[in-house]
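**Q** Right, I'll just put the structure down here and ask away after.
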Amino acid sequence: MVNDRWKTMGGAAQLEDRPRDKPQRPSCGYVLCTVLLALAVLLAVAVTGAVLFLNHAHAPGTAPPPVVSTGAASANSALVTVERADSSHLSILIDPRCPDLTDSFARLESAQASVLQALTEHQAQPRLVGDQEQELLDTLADQLPRLLARASELQTECMGLRKGHGTLGQGLSALQSEQGRLIQLLSESQGHMAHLVNSVSDILDALQRDRGLGRPRNKADLQRAPARGTRPRGCATGSRPRDCLDVLLSGQQDDGVYSVFPTHYPAGFQVYCDMRTDGGGWTVFQRREDGSVNFFRGWDAYRDGFGRLTGEHWLGLKRIHALTTQAAYELHVDLEDFENGTAYARYGSFGVGLFSVDPEEDGYPLTVADYSGTAGDSLLKHSGMRFTTKDRDSDHSENNCAAFYRGAWWYRNCHTSNLNGQYLRGAHASYADGVEWSSWTGWQYSLKFSEMKIRPVREDR
């Protein structure tokens, strides 16, 4: 329509001016319209460029900006084309005729609005994403100082723990050193104490001999003590042997298990007889040889006996008492270490519960004297002491020596021998809780073999 109108007006002008051959000069209105049209085009281009610049500044790396191009629609009109990012086109036709300036400005404003709307739609999604990213960055910025502070606290705590660990390690090393020193001091003290006790025992024995051991006993002793003397040859009455010496005298010469019938134990019991050591006739009441039997037991087991007579065993306190109260007995102790070294200890007098009306209530006290042998004396210290087990404490120590040294014995405070201790197979780190005979191998060596056996003192000895 605009073009038709333009053509019509041009035709009219030509009809009116046909008689005139002289060309007319452009009017002021026409110049003004041309200037305004140029300004409008420049304004549109400037606005579009500014928006595109802002779009590139705030959303780098997004879709390419709209492309604005201009051109002539006809000889008397201009065409502005905007190509959007989605390949759609926006065309604006600009009419330079002065009579329609209002419409031209309206179209210009509409074009500007269209351009702005297109740019807004183009930037909407990236800006939304940018806002979310900015919000996330703000949140992270707020949390970062807290995380750094917590990391610093954890690092401080870690350093403190490392320092504490180092202090504990130093303390533990010091305690271990102190423990070793105390063990050494205890071992030395135990040795000094053993020598002191042995010396005192020797002095007391000498004093007793000086005062005369053959003096009559007081009335109480005579009432309590059974008659004990040397054994005559052969069995006392009948054919029942009272111990292994009677078995030997009856003609049996082989080691083995035999039945004996002590004077105060007429029901009798079986024992192992050693028929070879120093003439034979020995009744065995204790043997350790391989660790197959547990010797860390309570009172009832040690009273009644346990184990195998042909292997490791303990005959029982009540049976040892029955044997040693019917005559005067001597004790022989055989020992062997794990290097096949051997030694022995002999005691000319031995008895269990000799002066007791109720030996179990009295704790089966030990009587032993007159040492000789190659192993050294480790038993005289225990003479006069009651038997102690882990569940019946009769020693002179503040602690239960049986529980502490893992055995059962006539402990005093605590021991110089512990033949019923743990079978530890030679040298051991623990202190005095093995099969010990301290005068021969010390307190930290557990023997391979021990055997305790008794025999009556005969007239010809």
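Here the Cβ of each residue, glycine as well, is placed from N, Cα and C on the backbone.
Quick paste of what Swiss-Prot says about this protein:
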- Asp393, Asp395: Ca(2+) binding site (BINDING)
- 235-458: domain 'Fibrinogen C-terminal' (DOMAIN)
- Asp395 to Ala: Complete loss of binding to acetylated bovine serum albumin and reduced binding to chitin; when associated with N-395 (MUTAGEN)
- Tyr405 to Ser: Significantly reduced binding to acetylated bovine serum albumin and loss of binding to chitin; when associated with S-431 (MUTAGEN)
- His415 to Gly: Complete loss of binding to acetylated bovine serum albumin and chitin (MUTAGEN)
- Tyr431 to Ser: Significantly reduced binding to acetylated bovine serum albumin and loss of binding to chitin; when associated with S-405 (MUTAGEN)
- Ala432 to Val: Complete loss of binding to acetylated bovine serum albumin and chitin (MUTAGEN)
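Explain the structural surroundings of these features, please.
**A** In the three-state DSSP scheme, Asp395 (mutagenesis position) falls into the coil class. A simple way to gauge crowding: the CB of Asp395 (mutagenesis position) has 23 other CB atoms within 10 angstroms, across all the protein chains here.
The Cβ of Tyr405 (mutagenesis position) has 28 neighbouring Cβ atoms from other residues within 10 Å, across all protein chains displayed. Taken residue by residue with DSSP, Tyr405 (mutagenesis position) is part of neither helix nor strand, so it is coil.
The Cβ neighbour count for His415 (mutagenesis position), using a 10 Å radius over every protein chain in view, is 29. Reduced to three states, the DSSP call for His415 (mutagenesis position) is coil.
Annotation note: Ala432 (mutagenesis position) sits in a coil segment as assigned by DSSP.
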**Q** Going by Cα-Cα distance, pick out whichever of the recorded positions Asp393, Asp395, His415 is nearest to Ala432 (mutagenesis position).
**A** His415
**Q** Taking Cα atoms as reference points, which of the mutagenesis positions Tyr405, His415, Tyr431 is nearest to Asp395 (mutagenesis position)?
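**A** Spatially nearest to Asp395 (mutagenesis position) by Cα position is His415.
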**Q** Express the predicted model's confidence over the domain 'Fibrinogen C-terminal' (235-458) as a mean pLDDT, rounded to an integer.
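**A** The average pLDDT of the model in the domain 'Fibrinogen C-terminal' (235-458) works out to 95.
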**Q** So which recorded positions out of Asp393, Tyr405, His415 end up within 10 angstroms of Tyr431 (mutagenesis position), measuring C-alpha to C-alpha?
**A** Tyr405
**Q** Measure the Cβ-based neighbour count of Asp393 (Ca(2+) binding site), defined as the other Cβ atoms within 10 Å of its Cβ.
**A** 16
